[in-house]
Amino acid sequence: MAGIAMKLAKDREAAEGLGSHERAIKYLNQDYETLRNECLEAGALFQDPSFPALPSSLGFKELGPYSSKTRGIEWKRPTEICADPQFIIGGATRTDICQGALGDCWLLAAIASLTLNEEILARVVPLDQSFQENYAGIFHFQFWQYGEWVEVVVDDRLPTKDGELLFVHSAEGSEFWSALLEKAYAKINGCYEALSGGATTEGFEDFTGGIAEWYELRKPPPNLFKIIQKALEKGSLLGCSIDITSAADSEAVTYQKLVKGHAYSVTGAEEVESSGSLQKLIRIRNPWGQVEWTGKWNDNCPSWNTVDPEVRANLTERQEDGEFWMSFSDFLRHYSRLEICNLTPDTLTCDSYKKWKLTKMDGNWRRGSTAGGCRNYPNTFWMNPQYLIKLEEEDEDDEDGERGCTFLVGLIQKHRRRQRKMGEDMHTIGFGIYEVPEELTGQTNIHLSKNFFLTTRARERSDTFINLREVLNRFKLPPGEYVLVPSTFEPHKNGDFCIRVFSEKKADYQTVDDEIEANIEEIEANEEDIGDGFRRLFAQLAGEDAEISAFELQTILRRVLAKREDIKSDGFSIETCKIMVDMLDEDGSGKLGLKEFYILWTKIQKYQKIYREIDVDRSGTMNSYEMRKALEEAGFKLPCQLHQVIVARFADDELIIDFDNFVRCLVRLEILFKIFKQLDPENTGTIQLDLISWLSFSVL
């Protein structure tokens, strides 16, 4: 219940703008300005209690408390490491980012790319920090985390060994913005060791809030040049690199003056007419050096003489050192990998860019209710969360000769690095996209059934199921309605996720789920209509007071269920019996009279029939995944969120819902629906309660 309340509160805060870059969420409720001012007033340097200078902040295994790698480590402030520490000198450069004893080169490559864009760098690394003015041993940074900007505060105690920084450091040893940025990122992920191993695109996204895709240039898609042009039009960040095969290859220069293992940026893509034919050209920037391409279409290449002088002047006008043109074919031949970080509309301040349309949806997989696994598990796959995508407008131009709607889908699993300390790691995740059949178009209140997925193939799917934080793919489909189904590879895996869809044109996205509905069968009974046989049974069971209490009801039902071989049950708990009495006790006596007991008896027989029919394997019990169908048979349609609550409340560790819990669930639902209907006679879908009423209903 606490989790539901937290989600509701968070949704309300997000609607008010909390989590935007301008109103970043304070991680662990630590406010930078408040903490710094407190330290300055006290004349003390900040010590972060939430990420202490202790072995627990380093790691849990290779960097754990008893590891040889962590012996002799001392935590020191920059003022103790060098005579004149600086936060940042003359802007950020790649020499500020040298890898240490941590396998987070993926993160450092993303930081290096971040330095190519001063505006975006300043969002992540506030540049007005220093070791001189108002220095209090405290620094702050901003990261994008699953749709929200989060401000993280750290103290400046850094792990050292033999007087040297253990992890990332600057080449000169006196600049500390990158080391403190790495520490803040380690904090939000639980510890330094949690950063070991990852994809550069993960860092790209956490520094920009964008959605990052990458291409192996040995196997490029046929429309890659057009993809690059469109990405540049939309203000995306594009980076490329040449793979290295050994440590000796790092920073090695090829005979045509390209540097291996080096982060380049792509800044232009143009088609020019040369000697009667069209040439595709790519403009590359080497941001940290004068080393430039000497192959065809370099600055001094005679090929430029075959181009219209005005076009040539336009393209070769030098913006800054380190920028050069090369043919697209040479680009594919010499470079290994291209990464595109598509930025969100709020990141781009320039109105000249053609901005992506962005939608984000949050969801979760919960064991026993919405963690159905992939298509290999047909009995549970349909239980996964489902999202409707309505593609309405085609792209303005067909980049590959095919009309359609271009969109990117990114499925991110949340907080998995943080859980490495607890022995957890990334789930293997992926998704499928299904075309909505004509008879269901326009409906969002129907969770697609098991039979639909047994008879319908996916129209598109993620390239693979993989244990990375994000699975991302680019698609182009005709206008229409589609359902996206995210899943873990295996069922029964708990996890939170967010889905982001970037589309060229406006599209509509929403959760596909059953609407809340209760068709409760009202059993009409008059005492005169009750047969003599049932009257004699009631008189025998009720005793002299002609009423049945919850305790008497428990004894009666235990005897009844003991005779049934098709339902495994130890009888009903006293809690279940009490709420059954509460449901029908119209006179407030706390007991059931003849008519009330007759209605309850009829209901229990109906519950038995449903339970037996849903139990297809004749085990005498019900699996939690069968509960959804059982609730529908009983007249209740509920969204995924409520199924998660029901399974958490009524299923055991093996995801079994016994007959007692099944009945208790149905009775509680019936009571709650009836209360709501009484308090909402106009069917507005909303009621108001004071505290005493809320508490009275909550203890049911």
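Counting starts with 1 at the first residue shown.
Every residue, even glycine, has its Cβ placed from backbone N, Cα and C.
What Swiss-Prot lists as domain 'Calpain catalytic' is 45-344.
In Swiss-Prot, the entry for mutagenesis Cys105 to Ser states: Loss of activity. The structure shown retains the original residue. Proximity of Cys105 (mutagenesis position) to non-local residues of its own chain (separation of 6 or more, Cβ distance below 8 Å) is seen for Gln99, given in sequence order.
Per Swiss-Prot, the feature active site maps to Cys105 (among others).
Of all Cβ atoms in the protein chains displayed, 16 besides its own lie within 10 Å of the Cβ of Lys226 (mutagenesis position). A mutagenesis experiment is reported in Swiss-Prot for this position, Lys226 to Ser, and the note states: 12% decrease in activity.
As a published mutagenesis entry, Lys230 to Glu appears in Swiss-Prot alongside the note: 84% decrease in activity.
The number of other CB atoms found within 10 A of the CB of Lys230 (mutagenesis position), across every protein chain shown, is 22. One mutagenesis experiment catalogued in Swiss-Prot, Lys230 to Ser, is accompanied by this note: No effect.
In the three-state DSSP classification, Lys234 (mutagenesis position) falls within coil. Quoted from Swiss-Prot, the note on mutagenesis experiment Lys234 to Glu is: 85% decrease in activity.
Quoted from Swiss-Prot for the published mutagenesis Lys234 to Ser: 20% decrease in activity.
For the mutagenesis result His262 to Ala, the note given in Swiss-Prot is Loss of activity. His262 (mutagenesis position) carries neither a helix nor a strand DSSP state and counts as coil.
In sequence order, Val259, His262, Tyr264, Glu292, Gly322, Glu323, Phe324 constitute the residues six or more apart from Asn286 (mutagenesis position) in its chain with CB-CB distances below 8 Å. Swiss-Prot documents Asn286 to Ala as a published mutagenesis change and attaches the note Loss of activity.
Here Swiss-Prot flags Asn286 (among others) as active site.
For the mutagenesis result Trp288 to Tyr, the note given in Swiss-Prot is 95% decrease in activity.
In Swiss-Prot, a published mutagenesis experiment is listed as Arg417 to Ala, annotated Decreases catalytic activity. Listed in sequence order, Asn189, Gly190, Ala194, Leu195, Arg469 are the same-chain residues at least 6 apart in sequence whose CB falls under 8 Å from the CB of Arg417 (mutagenesis position).
The mutagenesis experiment Arg420 to Ala is recorded by Swiss-Prot, whose note states: Decreases catalytic activity. Counting every protein chain shown, 20 other Cβ atoms lie within 10 Å of the Cβ of Arg420 (mutagenesis position).
Among the mutagenesis experiments that Swiss-Prot reports, Arg469 to Ala is described with the note: Decreases catalytic activity.
Taking the Cβ of Glu504 (mutagenesis position) as reference, residues of its chain lying under 8 Å away and at least six apart in sequence are, in sequence order, Lys230, Trp356, Lys357, Asp395, Glu396, Cys405, Thr406, Phe407. As a published mutagenesis entry, Glu504 to Ser appears in Swiss-Prot alongside the note: 10% decrease in activity.
Distance from the CA of Arg420 (mutagenesis position) to the CA of Lys591 (Ca(2+) 6 binding site) is 53 Å. Its Cβ taken as reference, Lys234 (mutagenesis position) is surrounded by 18 other Cβ atoms within 10 Å in the chains shown. Of all the Cβ atoms in the protein chains shown, 17 others lie within 10 Å of the Cβ of Asp585 (Ca(2+) 6 binding site). Within the model, the domain 'Calpain catalytic' (45-344) carries an average pLDDT of 87. A 10 Å cutoff on Cβ-Cβ distances gives His262 (mutagenesis position) a total of 21 other Cβ atoms nearby, all chains included. Counting only same-chain residues at least 6 apart in sequence, those with a Cβ under 8 Å from the Cβ of Glu596 (Ca(2+) 6 binding site) are Leu584, Asp585, Glu586. In this structure, the CA atom of Lys226 (mutagenesis position) is 12 Å away from the CA atom of Lys234 (mutagenesis position).
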